[in-house]
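Copied over from Swiss-Prot, here are the features:
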DOMAIN    13-304  domain 'Protein kinase'
BINDING   LEU19, GLY20, GLN21, GLY22, ALA23, TYR24, GLY25, ILE26, VAL27, LYS42  ATP binding site
MUTAGEN   LYS42 to Ala  Not phosphorylated at Thr-175 and Tyr-177
MUTAGEN   ARG59 to Gln  Does not increase dopamine transporter activity. Impairs kinase activity
ACT_SITE  ASP137  active site, proton acceptor
MUTAGEN   ASP155 to Ala  Unable to induce the formation of autophagosomal structures. Is able to bind to MAP1LC3B and to colocalize with this protein to autophagosomal structures. Does not induce phosphorylation by methyl methanesulfonate. Loas of phosphorylation. Dominant negative mutant. Not phosphorylated at Thr-175 and Tyr-177
MUTAGEN   THR175 to Ala  Loss of autophosphorylation and activity. Still heavily phosphorylated at Tyr-177. Does not rescues inhibition of O-glycosylation in MAPK15-depleted cells; when associated with F-177
MUTAGEN   TYR177 to Phe  Does not rescue inhibition of O-glycosylation in MAPK15-depleted cells; when associated with A-175
MUTAGEN   TYR177 to Ala  Loss of autophosphorylation and activity. Heavily phosphorylated at Thr-175
MUTAGEN   GLN300 to Ala  Impairs interaction with PCNA. Associates with chromatin
MUTAGEN   PRO390 to Ala  Impairs chromatin binding; when associated with A-398. Increases kinase activity; when associated with A-398
MUTAGEN   PRO398 to Ala  Impairs chromatin binding; when associated with A-390. Increases kinase activity; when associated with A-390
Amino acid sequence: MCTVVDPRIVRRYLLRRQLGQGAYGIVWKAVDRRTGEVVAIKKIFDAFRDKTDAQRTFREITLLQEFGDHPNIISLLDVIRAENDRDIYLVFEFMDTDLNAVIRKGGLLQDVHVRSIFYQLLRATRFLHSGHVVHRDQKPSNVLLDANCTVKLCDFGLARSLGDLPEGPEDQAVTEYVATRWYRAPEVLLSSHRYTLGVDMWSLGCILGEMLRGRPLFPGTSTLHQLELILETIPPPSEEDLLALGSGCRASVLHQLGSRPRQTLDALLPPDTSPEALDLLRRLLVFAPDKRLSATQALQHPYVQRFHCPSDEWAREADVRPRAHEGVQLSVPEYRSRVYQMILECGGSSGTSREKGPEGVSPSQAHLHKPRADPQLPSRTPVQGPRPRPQSSPGHDPAEHESPRAAKNVPRQNSAPLLQTALLGNGERPPGAKEAPPLTLSLVKPSGRGAAPSLTSQAAAQVANQALIRGDWNRGGGVRVASVQQVPPRLPPEARPGRRMFSTSALQGAQGGARALLGGYSQAYGTVCHSALGHLPLLEGHHV
């Protein structure tokens with residue numbers, strides 16, 4: 001019953017396929033019937049179930065309205081109220097895959113990919129931190145990617161603003177939250193009485209290490225085991241570092257240190273890891289939060305120097321002030337009414353995603369320090385839009401290929417060119433250097449060295465690619481509120497797939513690549529017909 005889609009959603013969007021489902025929601029790939037834009041629709045089940053869920057829904061919507069204009073942060077295009085007054089629909093720009101799927105696939109990320117992905121993550125994190133907002137849940141599955149290696153940070157349900165907290169560190173209490181254990185900072189694991197922006201920098205270090213290693217750096221099976229893996233790898237904390245955490249945490253850390261055997265970070269990484277990557281990792285994975293590199297400092301590190309361009313690294317000049325004080329938890333009806341009020345305000349401003357200030361300037365832009373409207377390379381670098389999807393690709397849909405809105409939202413198509421050339425630290429190309437080809441991320445694992453791939457391996461790669469790539473996408477901008485009154489013209493009915501067309505990727509390992517591609521063998525598969533026998537060469541003395 002939870003998966004029933006409201007009629008207003010069906011009238012506005014053509015649902016293509018389900019991308020994922022969990023205990024709290026479901027995500028579909030869909031096409032806007034009016035514009036042809038490919039989007040991702042997230043339905044949050046019972047979004048206002050209790051105070052915690054209501055607060056998380058409220059935070060995600062408000063913070064995405066504040067930061068969604070950044071080229072490396074996912075854009076919230078629409079917020080739609082469900083008819084049952086419990087669920088809520090969030091419409092996002094569509095991305096092909098996520099970093100977790102790419103890492104699990106193995107062999108797809110080259111050194112230049114790792115550097116560019118991490119640079120874009122640092123750009124997004126710097127923008128958040130400049131508004132004094134901490135994400136608190138940065139992990140590979142929350143880093144979305146496309147084939148142009150463009151990064152979009154998503155899932156702001158656990159993010160919070162530190163601007164409304166008292167200035168005294170003793171008053172910045174840590175609220176309990178459920179984040180993925182493998183990327184939690186030591187102070188979070190130790191239930192320290194305060195936290196800082198350094199929580200995100202630790203998570204970024206874990207993400208970088210996982211991209212370099214191909215698997216998680218600290219895959220703890222419990223909070224205690226997680227802490228043990230960390231403390232036996234990073235340099236031991238000083239007495240001053242332990243005192244800063246509080247007396248309750250100090251005894252726990254000292255007990256865990258003990259006489260356990262130690263290892264170094266370089267022992268966990270491949271032998272060909274660059275010295276710059278190892279140095280950056282060591283500066284991020286530091287026990288004391290105030291001794292870790294900040295996002296601004298990390299952007300100046302030699303590891304990402306080729307992409308570093310200060311004019312393209314946005315920062316806010318003022319803290320983000322949430323619509324509800326972080327230290328005060330509202331009631332469920334109050335959170336619900338505030339979210340619905342935001343939807344009404346968006347609908348009254350011709351589809352814009354932000355409230356307008358006294359001079360028509362949105363709050364997210366009122367204190368934004370960015371030299372240009374859209375971050376891009378110097379004018380000598382050609383700007384290229386998203387690559388067109390081949391007509392022969394599996395699952396190609398003409399409705400997804402062209403987007404009337406795409407031509408109107410040029411500033412949203414600006415992050416891919418950041419990766420199309422090697423730059424000096426000042427954002428200029430080295431003297432005499434030629435323009436580098438566009439950086440793309442092949443989402444299919446390459447086959448053996450120099451050997452021509454067999455038909456079976458080609459089929460297996462194609463099916464695996466279907467499971468990894470979500471499809472083409474077009475960028476958009478601004479939150480819109482769907483109108484229930486307008487009924488768009490009907491599209492021609494889709495061909496209904498047969499039962500054999502489902503779950504081919506999941507059964508590929510058991511049935512083979514060729515069968516997975518065909519969706520199952522027919523009775524004629526693997527047999528030789530009479531006409532084929534007639535063309536076989538006959539040996540001498542055996543003519544009929």
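Here the Cβ of each residue, glycine as well, is placed from N, Cα and C on the backbone.
Keep in mind the model shows the original residues, not the substituted ones.
Mapped onto this structure are the features recorded in Swiss-Prot.
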{"residue": "ALA23", "record": "ATP binding site", "Cβ contacts under 8 Å, 6 or more apart": "PHE45"}
{"residue": "GLY25", "record": "ATP binding site", "Cβ contacts under 8 Å, 6 or more apart": "LYS42, LYS43, ILE44, PHE45"}
{"residue": "VAL27", "record": "ATP binding site", "Cβ contacts under 8 Å, 6 or more apart": "GLN18, LEU19, GLY20, GLN21, ALA40, ILE41, LYS42, LYS43"}
{"residue": "ASP155", "record": "mutagenesis position", "Cβ contacts under 8 Å, 6 or more apart": "GLU60, ASP137, ASN142"}
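According to DSSP, GLN21 (ATP binding site) is assigned to a strand segment. Reported as a whole number, the C-alpha separation between ARG59 (mutagenesis position) and GLN300 (mutagenesis position) equals 31 Å. When secondary structure is read from DSSP and collapsed to three states, ARG59 (mutagenesis position) falls in the helix class. The secondary structure of ASP155 (mutagenesis position), as reduced to three states from DSSP, is coil rather than helix or strand. Taking the centroid of the Cβ atoms of LEU19, GLY20, GLN21, GLY22, ALA23, TYR24, GLY25, ILE26, VAL27, LYS42 as the ATP site, the other same-chain residues with Cβ within 8 Å of it are LYS43. Other Cβ atoms within 10 Å of the Cβ of GLN21 (ATP binding site) number 14 in total over all chains.
In this model, the domain 'Protein kinase' (13-304) carries an average pLDDT of 89.
Our reading of the ATP binding annotation (LEU19, GLY20, GLN21, GLY22, ALA23, TYR24, GLY25, ILE26, VAL27, LYS42) yields a largest Cα to Cα distance of 14 angstrom.
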